[in-house]
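The structure under discussion appears below in the form of structure tokens.
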Amino acid sequence: MAPGGSALKEALESNSTGVDYEVKMAKVEANSKPTKSGSGSIGKFHSSNGVYELLECPVCTNLMYPPIHQCPNGHTLCSSCKLRVQNTCPTCRYELGNIRCLALEKVAESLEVPCRYQNLGCQDIFPYYSKLKHEQHCRFRSYSCPYAGSECSVTGDIPTLVDHLKDDHKVDMHDGCTFNHRYVKSNPHEVENATWMLTVFNCFGRQFCLHFEAFQLGMAPVYMAFLRFMGDENEAKKFSYSLEVGAHSRKLTWQGIPRSIRDSHRKVRDSQDGLIIPRNLALYFSGSDKEELKLRVTGRIWKEE
């Protein structure tokens, strides 16, 4: 092995504060591409694949952040996985103890790395320890499945989720920017908490989810209809929608901006950001003997200029 490689191994495996910092950085400088000169960029390096792999936890394969732990033989892993493996090194089976890999933490501090959502469109580069915070709010990050009828764990981009809703949840897809839906329930007095996603609308080349829910608002049973946009909040603000329900020369109307599916259906419901219909009024609109819910909700979506 070359002398430089041996020095790097010793530096990465050591947790001693007396190790020469220039030795610890030797391999990084050899395998990393310097950034352009500028404020705050001196001494920072774009990560090469080799250094990047050193920072991947061998158990969960996620990038490691302080405290980075190591066993007496120098094998590293993240603090979360240290608990999962019951303090035993998964590589050599030695007891882990409480040894910090300070050298690797210092190496990470010198790196600038791309966002994990680079393949989805994010082209920004971040200092290693700022990357995680950015990714929690990156506008290119994956979306959660917007289906409201169950706690679905599927995530992905919008085309993936549209196919998932259609194929796995059997949600109706509708082309157009107007809707006219009739809700029928034979036992409305027994429905205290329920949620339905009736359809997904393809409108202006984008997708919108129409929700209808029954829940208690304080002591009053109510129904609520609202729209969510399959995209981020900034894009959602480019659209508006209206909802209307009524009968017997009376009607309720609602106009607003669709919420992004970044906000869960429960969050939208709890904020009361939609058309709210008291159950007694809904049954009045239903006609007949008020024992069956027959509620027609109409509306449209338009694009703000």
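From the backbone N, Cα and C atoms, a Cβ is placed for every residue, glycine too.
Sequence unchanged from the original; the noted substitutions are absent.
Pulled from Swiss-Prot, these are the features on record:
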- HIS75 to Tyr: Loss of ubiquitin ligase activity (MUTAGEN)
- CYS115, CYS122, HIS134, CYS138: Zn(2+) 1 binding site (BINDING)
- CYS145, CYS152, HIS164, HIS169: Zn(2+) 2 binding site (BINDING)
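Overlay of Swiss-Prot feature records on the structure.
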residue	record	DSSP class
HIS75	mutagenesis position	coil
CYS115	Zn(2+) 1 binding site	coil
CYS122	Zn(2+) 1 binding site	coil
HIS134	Zn(2+) 1 binding site	helix
CYS145	Zn(2+) 2 binding site	coil
CYS152	Zn(2+) 2 binding site	coil
HIS164	Zn(2+) 2 binding site	helix
HIS169	Zn(2+) 2 binding site	coil
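Taking the C-alpha atom of CYS138 (Zn(2+) 1 binding site) as reference, the shortest distance to any of the binding-site residues CYS145, CYS152, HIS164 belongs to CYS145.
Under 8 Å, Cβ to Cβ, and six or more positions away along its own chain, HIS75 (mutagenesis position) finds PRO58, CYS89, PRO90, THR91, CYS92. Cα-Cα distance from CYS145 (Zn(2+) 2 binding site) to CYS122 (Zn(2+) 1 binding site): 21 Å (rounded to the nearest whole number). Between the listed binding-site residues, namely CYS145, CYS152, the fewest other CB atoms within 10 angstroms of a CB are found at CYS152. Every protein chain shown contributes to the tally, and the Cβ of CYS122 (Zn(2+) 1 binding site) ends up with 18 other Cβ atoms within 10 Å. Apart from CYS145, CYS152, HIS164, HIS169, the residues listed for Zn(2+) 2, the same chain places the Cβ atoms of PRO146, TYR147, VAL154, LEU161, LEU165, ASP168 within 8 Å of the centroid of those Cβ atoms.
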